[in-house]
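Pulled from Swiss-Prot, these are the features on record:
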type	residues	note
BINDING	Thr60, Ala61, Thr62, Ser63, Asn77, Ile78, Ala79, Glu80, Thr81, Ser82, Ser83, Ser84, Ala111, Arg117	FMN binding site
MUTAGEN	Thr62 to Asn	Flavin reductase activity increases 5-fold
MUTAGEN	Thr62 to Ala	Flavin reductase activity increases 7-fold
Amino acid sequence: MSDKPNAVSSHTTPDVPEVAATPELSTGICAGDYRAALRRHPAGVTVVTLDSGTGPVGFTATSFSSVSLEPPLVSFNIAETSSSINALKAAESLVIHLLGEHQQHLAQRFARSADQRFADESLWAVLDTGEPVLHGTPSWMRVKVDQLIPVGDHTLVIGLVTRVHAEEDDESAAAPLLYHEGKYYRPTPLGQ
């Protein structure tokens, strides 16, 4: 699996400063070195979908994380320059899909131009609550948007999980899809 997506959200942390106009960040570190270090950290691949009121919106994100078990909270972040940012900020709920190794095509599709993401209607349906949901995803969670926190050049989204779905069939129970050094991977266990 070596195809590169057109765009994938990157990790940020609350103490990361905004990018300065020069190749150096405001802390004096080289922006290229910072990006290179982050590329070396593998991440699970998710697709976030929501209903904007005028149609479905979705994007690929690698910044997903669990935050709390009680209450069940999750997080991800989105760039302020994303074509999906305004719809996300207006959304009350969304669905986070944890992609399987067999779903690289979805990661790439939702990293493309917004008008192409939902073009193939055979790939998704609509939940009774209105959010688009992708077929064949090993796990997905319906999330109520709890907090939107501006952090540097991104917005950190904290969501309360209100519904969890896990597929039982063999294909959907496949290993998760990972993103590392600009490529997609499947995890393999170390020798035991």
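Even glycines carry a Cβ here, placed using N, Cα and C.
Original residues only.
All protein chains included, Asn77 (FMN binding site) registers 25 other Cβ atoms within 10 Å of its own Cβ. A 10 Å cutoff on Cβ-Cβ distances gives Thr60 (FMN binding site) a total of 24 other Cβ atoms nearby, all chains included. Looking only at the binding-site residues Asn77, Ala79, Ala111, the one with its C-alpha closest to Thr62 (mutagenesis position) is Asn77. The Cβ of Ala79 (FMN binding site) has 18 other Cβ atoms within 10 Å, all protein chains considered.
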